[in-house]
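Written below as structure tokens is the structure these notes are about.
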Amino acid sequence: MTVTSQVKPEDEMLNWGRLILDGVSYSDMVGARDRPKEITWFDYWMSLANEYEQEAERKVALGHDLSAGELLMSAALCAQYAQFLWFDERRQKGQARKVELYQKAAPLLSPPAERHELVVDGIPMPVYVRIPEGPGPHPAVIMLGGLESTKEESFQMENLVLDRGMATATFDGPGQGEMFEYKRIAGDYEKYTSAVVDLLTKLEAIRNDAIGVLGRSLGGNYALKSAACEPRLAACISWGGFSDLDYWDLETPLTKESWKYVSKVDTLEEARLHVHAALETRDVLSQIACPTYILHGVHDEVPLSFVDTVLELVPAEHLNLVVEKDGDHCCHNLGIRPRLEMADWLYDVLVAGKKVAPTMKGWPLNG
């Protein structure tokens with residue numbers, strides 16, 4: 001028997017902490033919650049994106065480019081969160097609008113985001129690089145999105161890293177954002193991370209010996225595999241990630257539909273088989289040779305067995321494990337503290353060059 005969720009998508013998957021920490025204003029969230037019944041979730045956010053864009057155009061006319069960039073960034077986030085819950089034409093419409101708005105925002109941001117047009121195996125892969133102020137060369141952090149999150153969503157985390165003297169690079173890989181049209185979710189994401197490393201090592205503003213990777217949610221899975229397979233990476237953060245999808249049965253109905261969508265298959269069983277194979281990392285985790293920070297919330301949908309896997313397979317001398325007893329998925333419910341701690345850890349490793357000692361915080365749970 002097929003069980004269909006009766007919960008609205010915005011109630012099933014919406015995490016207020018995530019959206020607010022990523023830059024969506026509390027007032028906009030309240031507006032979405034309290035919107036008139038005749039206005040859909042999608043239409044509310046797309047209309048709001050238009051309003052932010054219009055205000056940005058007014059700011060440009062007045063010579064206030066910095067404010068315009070912030071407003072366009074807000075517009076892009078509105079388009080992102082309009083579409084990320086759907087698997088029909090709304091997804092494509094919102095995605096295209098988000099890309100358009102972010103392209104407008106990019107040169108107006110502080111620091112600006114420069115778009116580099118890469119091609120990997122014949123597939124176009126735009127990469128945005130932001131360089132911090134001050135003399136270089138600078139360390140850099142490659143940021144990886146998740147199941148429905150894309151490069152534009154990392155803006156606030158980028159800013160924390162940039163403020164600490166590190167450059168950032170963002171892109172969409174297989175099954176994500178701009179690349180989804182060309183390639184479904186696949187088991188070779190590390191190839192695309194390595195292509196970004198190739199790009200960064202050619203930039204005079206970047207320190208070749210201090211490039212790290214940070215991945216959120218599914219991106220945390222990608223970060224672990226990238227660190228295992230790309231020896232040029234000097235640091236790795238898996239932020240609410242996982243090592244495998246053995247826990248498929250624990251996923252929500254909407255998350256399973258999302259896996260099906262990015263797999264470009266017709267049935268949930270086909271999706272399960274595809275992503276289970278594509279996202280397996282346990283065979284390579286022992287190859288990780290750089291400092292690795294893993295953040296996991298006890299109340300995450302990803303089971304605590306992930307922690308056992310990490311402790312068994314990731315070399316102990318490289319591991320910094322943080323388990324938050326009150327944390328949800330990616331610990332979005334804990335405010336900015338976990339993000340600051342990750343940014344500071346990256347600073348210690350990549351900027352200050354500290355030899356971070358292996359640590360375990362919050363584990364074992366009753367320890």
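We number each residue from 1, going along the chain as drawn.
From the backbone N, Cα and C atoms, a Cβ is placed for every residue, glycine too.
Sequence unchanged from the original; the noted substitutions are absent.
Sequence-distant contacts (6 or more apart, same chain, Cβ under 8 Å) of Glu148 (active site) comprise Phe84, Leu85, Ser258. According to its DSSP assignment, Glu148 (active site) is coil. What Swiss-Prot records for Glu148 (among others) is active site, and it gives sequence analysis as the kind of evidence.
Per Swiss-Prot, active site is recorded for Ser217 (among others), and the stated evidence type is experimental evidence. Remark: Ser217 (mutagenesis position) has Gly146, Leu147, Ser149, Trp239, Gly240, Gly241, His329, Cys330 as non-local neighbours, by Cβ distance under 8 Å and separation of at least 6 in sequence.
Taken from Swiss-Prot, the feature active site applies to Asp300 (among others). There are 21 other CB atoms within 10 A of the CB of Asp300 (mutagenesis position), with all protein chains counted.
For His329 (among others), the entry in Swiss-Prot reads active site, with the evidence type experimental evidence. His329 (mutagenesis position) falls within a helical segment according to DSSP.
Of all Cβ atoms in the protein chains displayed, 20 besides its own lie within 10 Å of the Cβ of Asp22 (mutagenesis position). Here the residue is the original one, but Swiss-Prot notes a mutagenesis experiment at this spot, Asp22 to Ala: 91% loss of activity.
The annotation that Swiss-Prot gives for the mutagenesis experiment Ser149 to Ala reads: 84% loss of activity.
Experimental mutagenesis at this site is recorded by Swiss-Prot as Arg216 to Ala, annotated: 92% loss of activity. Around Arg216 (mutagenesis position), the C-beta neighbours below 8 angstroms that are at least 6 residues distant in the chain are Met143, Leu144, Gly145, Gly146, Ser149, Ser154, Met157, Trp239, Gly240, Gly241, Cys330. Arg216 (mutagenesis position) falls within a strand segment according to DSSP.
As a published mutagenesis entry, Ser217 to Ala appears in Swiss-Prot alongside the note: Total loss of activity.
Asp300 to Ala appears in Swiss-Prot as a published mutagenesis result, with the remark: 94% loss of activity.
Quoted from Swiss-Prot, the note on the mutagenesis of His329 to Ala is: 92% loss of activity.
Swiss-Prot gives this note for the published mutagenesis Cys330 to Ala: 5% loss of activity. Cys330 (mutagenesis position) counts 27 other C-beta atoms within 10 Å of its own C-beta, drawing on all protein chains shown.
Spatially close to His332 (mutagenesis position) yet at least six residues away along the chain are Asn15, Gly17, Arg18, Leu21, judged by Cβ distances under 8 angstroms. For the mutagenesis of His332 to Ala, Swiss-Prot gives this note: 58% loss of activity. The structure shown keeps the original residue.
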